[in-house]
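Worksheet for the structure shown next.
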Amino acid sequence: MEEAVESPEVKEFEYFSDAVFIPKDGNTLSVGVIKRIETAVKEGEVVKVVSIVKEIIQNVSRNKIKIAVTGDSGNGMSSFINALRLIGHEEKDSAPTGVVRTTQKPTCYFSSHFPYVELWDLPGLGATAQSVESYLEEMQISIYDLIIIVASEQFSLNHVKLAITMQRMRKRFYVVWTKLDRDLSTSTFPEPQLLQSIQRNIRDSLQKEKVKEHPMFLVSVFKPESHDFPKLRETLQKDLPVIKYHGLVETLYQVCEKTVNERVESIKKSIDEDNLHTEFGISDPGNAIEIRKAFQKTFGLDDISLHLVALEMKNKHFNTSMESQETQRYQQDDWVLARLYRTGTRVGSIGFDYMKCCFTSHHSRCKQQKDILDETAAKAKEVLLKILRLSIPHP
């Protein structure tokens with residue numbers, strides 16, 4: 001059964017980053033959880049990262065996705081919501097419709113076709129002299145995950161302003177043209193030509209304001225199984241996981257990236273101080289292969305760690321040896337650095353040539369060590385991002 005509820009009080013939100021809002025009463029991305037991820041990344045415990053991310057994803061999977069339906073008054077937003085839910089206007093839990101303004105405040109509807117989704121019917125824009133900016137502020141548009149901009153008869157300046165604001169806020173949005181049945185019944189053009197004309201008009205209006213192209217659907221609320229309605233439902237079903245987890249993945253990656261960068265800066269200080277032996281137990285600072293293996297282990301990219309990640313994620317893509325990658329290149333280049341190192345510290349070397357060789361040796365050694373470190377850190381970020389993306393459930 002479809003359900004409708006009156007607009008509840010909006011929960012307080014704690015702003016954590018540009019990517020995601022965190023409910024104050026929730027623990028999905030609490031400070032403690034973030035610290036656990038930072039510690040795991042810093043210590044190279046990639047398997048622990050997988051475990052923590054799984055916990056977070058499981059918690060988020062129970063969260064509702066908030067979809068706001070908005071547009072000018074009279075565009076048929078309530079009728080569109082009923083058609084999207086595949087219920088008639090006369091049914092008990094349908095959104096009220098009529099020629100007068102029927103939606104006075106944000107109202108939430110549910111549908112068995114879209115579990116874990118809240119469809120919010122917002123009051124139409126344009127019934128008063130209220131600006132788009134004040135309207136969006138009053139509707140608290142920032143709390144919604146997806147905005148559906150509904151238009152009919154004309155794609156007005158208000159619709160364009162809505163799209164501009166959504167792009168500026170980095171909000172995902174769809175454009176839906178309703179009342180297509182009326183257009184088809186009154187137009188003298190063939191149907192394909194009329195559809196192209198409507199699409200071109202919307203696209204041109206948005207392109208003039210440098211709004212990137214977003215999904216666009218032409219529908220008739222009286223034919224919820226025809227025109228672009230099936231395509232709209234299919235697109236929405238595919239987008240729901242992305243909508244639900246995109247901000248979360250972005251935020252988690254920012255945490256991981258920041259932690260990796262901090263670890264890199266710390267190791268570079270050890271390189272400058274010629275202290276890799278103490279910190280990593282490296283016996284030969286001129287041995288590029290030994291250094292690379294030590295750095296890979298530090299970031300959890302050694303074969304054993306990646307094998308454990310593959311088992312934990314049940315994904316064979318992580319079960320490939322990284323220790324064997326680029327080995328041949330380092331074996332070819334390593335003798336040059338090693339020879340410089342040995343020559344620079346040879347007891348028999350004296351005077352200016354000795355000092356010059358020592359400087360050259362130290363400079364070359366530090367440069368190669370930092371190059372290896374940067375390559376390993378970049379690979380660590382790739383692996384962490386892959387873990388986050390592959391952790392997202394798909395329908």
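Each residue, glycine too, has its Cβ placed from N, Cα and C.
Here the original residues are kept at every noted site.
Since this is a predicted model, take the numbers as computed values, not measurements.
In Swiss-Prot this protein carries:
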- 63-239: domain 'IRG-type G' (DOMAIN)
- 72-79, 97-101, 179-181: GTP binding site (BINDING)
- Lys92 to Ala: Abolished polyubiquitination; when associated with A-269, A-314, A-316 and A-379 (MUTAGEN)
- Lys314 to Ala: Abolished polyubiquitination; when associated with A-92, A-269, A-316 and A-379 (MUTAGEN)
- Lys316 to Ala: Abolished polyubiquitination; when associated with A-92, A-269, A-314 and A-379 (MUTAGEN)
- Cys357 to Ala: Does not affect localization to parasitophorous vacuole membranes or Golgi apparatus (MUTAGEN)
- Cys358 to Ala: Abolished localization to parasitophorous vacuole membranes or Golgi apparatus (MUTAGEN)
- Lys379 to Ala: Abolished polyubiquitination; when associated with A-92, A-269, A-314 and A-316 (MUTAGEN)
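Mapped onto this structure are the features recorded in Swiss-Prot.
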| residue | record | Cβ contacts under 8 Å, 6 or more apart |
| --- | --- | --- |
| Asp72 | GTP binding site | Gly124, Leu125, Gly126, Ala151, Ser156, Asn158, His159 |
| Gly76 | GTP binding site | Thr97, Val150, Ser152, Thr178, Lys179, Val221 |
| Lys92 | mutagenesis position | none |
| Leu180 | GTP binding site | Leu218, Val219, Ser220, His227 |
| Lys314 | mutagenesis position | none |
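For Ser78 (GTP binding site) paired with Lys379 (mutagenesis position), the C-alpha to C-alpha distance reads 49 Å. Residue with the densest Cβ environment among the recorded positions Gly74, Ser78, Thr97, Lys379: Ser78, by other Cβ atoms within 10 Å. Secondary structure at Lys92 (mutagenesis position), taken from DSSP and collapsed to helix, strand or coil, is coil. Cα of Gly74 (GTP binding site) to Cα of Lys379 (mutagenesis position): a distance of 53 Å.
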